[in-house]
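A short write-up of the structure that comes next.
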Amino acid sequence: MSVDMNSQGSDSNEEDYDPNCEEEEEEEEDDPGDIEDYYVGVASDVEQQGADAFDPEEYQFTCLTYKESEGALNEHMTSLASVLKVSHSVAKLILVNFHWQVSEILDRYKSNSAQLLVEARVQPNPSKHVPTSHPPHHCAVCMQFVRKENLLSLACQHQFCRSCWEQHCSVLVKDGVGVGVSCMAQDCPLRTPEDFVFPLLPNEELREKYRRYLFRDYVESHYQLQLCPGADCPMVIRVQEPRARRVQCNRCNEVFCFKCRQMYHAPTDCATIRKWLTKCADDSETANYISAHTKDCPKCNICIEKNGGCNHMQCSKCKHDFCWMCLGDWKTHGSEYYECSRYKENPDIVNQSQQAQAREALKKYLFYFERWENHNKSLQLEAQTYQRIHEKIQERVMNNLGTWIDWQYLQNAAKLLAKCRYTLQYTYPYAYYMESGPRKKLFEYQQAQLEAEIENLSWKVERADSYDRGDLENQMHIAEQRRRTLLKDFHDT
């Protein structure tokens, strides 16, 4: 199958956030170029039997609308308020403090109910409580004489006038604070229940903001819930067991890690990927690598631009086959062990000067970063290839050269390629921070095997007319099994 290398992928549109919407809006049509689409519709196209059917990324989750999430939260709150004999607002503060783990709350309540309320910051700690030292009927903020009925306080009895409370709450809500609105007294930890704050907000606009911030804080504190990070998306993801696993919103199709809400990053764990991304953003030395799109052919020295995702390059002038990453001859590149992904440590570096160690550290970082960035660029180029395949299939169907079913395997191959390369990209931060030893050697071996099969698949996808369907689907199966094996052995978070 030949494809036009100049066409571009389309952009996806995102819907506005509307927490008051009663019904879910219809899902938008999938954009074939989106990274979020990598995992869709692939599993059914690669036959799995026995142990091969095990998917290390399998993870049960549910997508909830705003109303469904609110209903689930209110159900917990109503039940707990009834058992603890507290107001609904206080019950919510207790739930937030204990991450909505009701069984733990009830156990603590049975053992020491007073301490539970202190820990939830709804009652003062008797041993540390400092009563107000201001004259009676005086506001402790503006120091004005105030009628008793205009003085308001929480359980700590720190009294302030209604005007100061209104100003305090309004400023905090404008700054995006929800559950965090607290007593104005210095060093007083007590939080204000929502039924205390709402009457103090002067207009409906602020009250609506406060509702949204409360909902955000309630969801973020719940150990089984995460807000979808998609732009203006109101959906909430619910799981039974919180883990660093891939979830996807069924409204905006955003794919992310449930635990950290960042882009899905298996096999790298959440803390490591944060460290890696911070390092990439901070290190100015990477700028030259980010902008590098061309290299010289190692045989005839003609300048070559990479316009596809495959790292198996063929010079258009001399027809020399070489690796884009290391410029090695492709014929001997992966004959026994795919060396291109493995960094060779200098065993004597600990005995050398600090300057030499710094140079070695930079060399190591650039080695991994260049490969990380190269696969990122390959993903973007292969997304364009996917779009062109999609358009080519449409053209063939319109010309009665087969049905969608006949050509669907080409799209599935491009999707699986992106899925595998996406995993491969995130193996490089994992390897960069990994301690040397037998486990790292095993990881590098599996990483190399995966990379070799991905490049074989990429080569065949970009030259689909030269390979029959069985050959392509066999390569898909091999690449996916390499990917699953690596994740099964190393994605243990």
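Glycine too: its Cβ is placed from the backbone N, Cα and C atoms.
Looking at Swiss-Prot, the entry for mutagenesis of Tyr39 to Ala says: Impaired ability to ubiquitinate proteins.
One mutagenesis experiment named in Swiss-Prot is Trp100 to Ala, and its note says Reduced interaction with neddylated CUL5; when associated with 84-A--A-86. Note on Trp100 (mutagenesis position): other Cβ atoms within 10 Å of its Cβ, all shown chains, come to 23. DSSP gives Trp100 (mutagenesis position) a coil state; it is part of no helix or strand.
Annotation note: Cys161 (Zn(2+) 1 binding site) sits in a strand segment as assigned by DSSP. Around the Cβ of Cys161 (Zn(2+) 1 binding site), the same chain contributes Cys139, Val141, Cys142, Gln144, Val146, Asn150, Leu151, Leu152, each under 8 angstroms and 6 or more positions distant in sequence. The Zn(2+) 1 binding site annotation in Swiss-Prot covers Cys139, Cys142, Cys161, Cys164.
Counting every protein chain shown, 22 other Cβ atoms lie within 10 Å of the Cβ of His158 (mutagenesis position). Listed in Swiss-Prot is the mutagenesis experiment His158 to Ala, annotated as follows: Loss of effect in myelopoiesis. Abolishes interaction with UBE2L3.
Annotation source Swiss-Prot lists Zn(2+) 3 binding site at Cys228, Cys233, Cys249, Cys252.
In Swiss-Prot, a mutagenesis experiment is listed as Cys257 to Ala, annotated with the note Does not affect interaction with UBE2L3. Non-local neighbourhood of Cys257 (mutagenesis position): Ala244, Arg245, Arg246, Val247, Met263, Tyr264, His265, Cys270, each in the same chain, at least six residues away, with C-beta under 8 Å from its C-beta.
Under the DSSP three-state reduction, Cys260 (Zn(2+) 4 binding site) is assigned to coil, being neither helix nor strand. Sequence-distant neighbours of Cys260 (Zn(2+) 4 binding site) (same chain, six or more apart, CB under 8 Å from its CB) are Ala244, Cys270, Ile273, Arg274, listed in sequence order. According to Swiss-Prot, the Zn(2+) 4 binding site annotation covers Cys257, Cys260, His265, Cys270.
Under the heading Zn(2+) 5 binding site, Swiss-Prot lists Cys297, Cys300, Cys315, Cys318. Just so you know, the Cβ of Cys297 (Zn(2+) 5 binding site) picks up 19 other Cβ atoms within 10 Å once every protein chain is counted.
Look at Cys300 (mutagenesis position): DSSP puts it in coil. Swiss-Prot lists Cys300 to Ala among its mutagenesis entries, and the accompanying note reads: Does not affect interaction with UBE2L3.
For Cys310 (mutagenesis position), the same-chain residues lying six or more positions away in sequence with a CB closer than 8 A to its CB are Ser378, Glu455, Ser458, Trp459, Glu462. Quoted from Swiss-Prot, the note on the mutagenesis of Cys310 to Ala is: Abolishes E3 ubiquitin-protein ligase activity.
Where Swiss-Prot documents Glu455 to Ala as a mutagenesis experiment, the accompanying text is: Abolishes autoinhibition; when associated with 381-A-A-382.
Note: the Cα of Cys249 (Zn(2+) 3 binding site) and the Cα of Trp100 (mutagenesis position) are spaced 22 Å from each other.
Annotated Zn(2+) 3 site Cys228, Cys233, Cys249, Cys252; additional same-chain residues within 8 Å of its Cβ mean position, judged by their own Cβ, are Pro229, Gly230, Pro234, Met235, Arg251, Asn253, Glu254.
In sequence order, Cys297, Lys299, Cys300, Ile302 are the residues near Cys318 (Zn(2+) 5 binding site), counting only same-chain partners six or more apart with C-beta under 8 A.
Looking at Cys300, Cys315, the recorded positions in this record, the fewest other C-beta atoms within 10 angstroms of the C-beta turn up around Cys300. Taking the C-alpha positions, the distance from Trp100 (mutagenesis position) to Cys233 (Zn(2+) 3 binding site) comes to 23 Å. When Cβ atoms from all protein chains are considered, those within 10 Å of Cys270 (Zn(2+) 4 binding site) total 16, not counting its own. For Cys315 (Zn(2+) 5 binding site), the nearest neighbour among the recorded positions His158, Cys164, Cys233, Cys252, judged by Cα separation, is Cys252.
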